[in-house]
Amino acid sequence: MNLFKPRILVLFAATALISGIAIVAQTSVADSGDKITATSSLKTPIVNRAITESEVLAAQKAWGEALVAISTTYDAKGKASAKALAEKVIDDAYGYQFGPVLFKPTLAISPRTFRTTRAGALAYFVGDDKAFPEDKGFALSSWRKVEIKNAAIFITGNTATTMGNVIITDKQGKATTVDKTWQFLKDDHGKLRIITHHSSLPYEQ
């Protein structure tokens, strides 16, 4: 039994030492009252992929500017140049690289109402696709101005949904109002991409 006494004493001493440290630490926190701070000698890395309202408004503005740019390019340089620009706009603004985009254009008709593919979106904007013979090119209608009036914006994490009116004016000054819903997703590079786009003409009784 004598062989175990030194080990017991060492264990007891270690326990007492640890307890003492714990007591000191607790006393230190207690003495500090409510003024408890956490510090670090290194800058803490933070990952924040939440979308801001300003990013949403900027993405909407960019869409409107792109539509006008396609129209003016068509008027000045023809369909080939307008189509090349439309392809760039779709690749830059929409999320087709992730998979199907929930795109329901204003003037699309059955059985090709929903344009879940890049090809379908391109056909709607600039036409010239035998798979979508009814498309004449919505973006080729000499649009000159786009005004966006949001009814509401719902932001949650890295997605944002908007609903409201978009007023598009052509070069003759004729304005067309559409009801529009967009949903944006912030990608791994911090860019907002459209993953839902529903557009329709206002109901008239």
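Backbone N, Cα and C atoms are what each Cβ position is placed from, and that goes for glycine too.
Here the original residues stay in place, and none of the substitutions has been built in.
Taken verbatim from Swiss-Prot:
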BINDING   T106, Y124  hydrogencarbonate binding site
MUTAGEN   T106 to A  Loss of activity
MUTAGEN   Y124 to A  Loss of activity
MUTAGEN   K180 to A  No change in activity
MUTAGEN   H197 to A  Loss of activity
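For the mutagenesis positions T106, Y124, H197, a Cα to Cα distance of within 10 angstroms from K180 (mutagenesis position) holds for T106, H197. Secondary structure from DSSP puts Y124 (mutagenesis position) in a helix. Sequence-distant neighbours of H197 (mutagenesis position) (same chain, 6+ apart, CB under 8 A from its CB) are Y94, V101, L102, F103, K104, P105, K180, T181, W182, Q183.
Counting neighbouring Cβ atoms within 10 Å of each of the mutagenesis positions (T106, Y124, K180), the lowest count belongs to T106. Cα separation, Y124 (mutagenesis position) to T106 (mutagenesis position), rounded: 10 Å.
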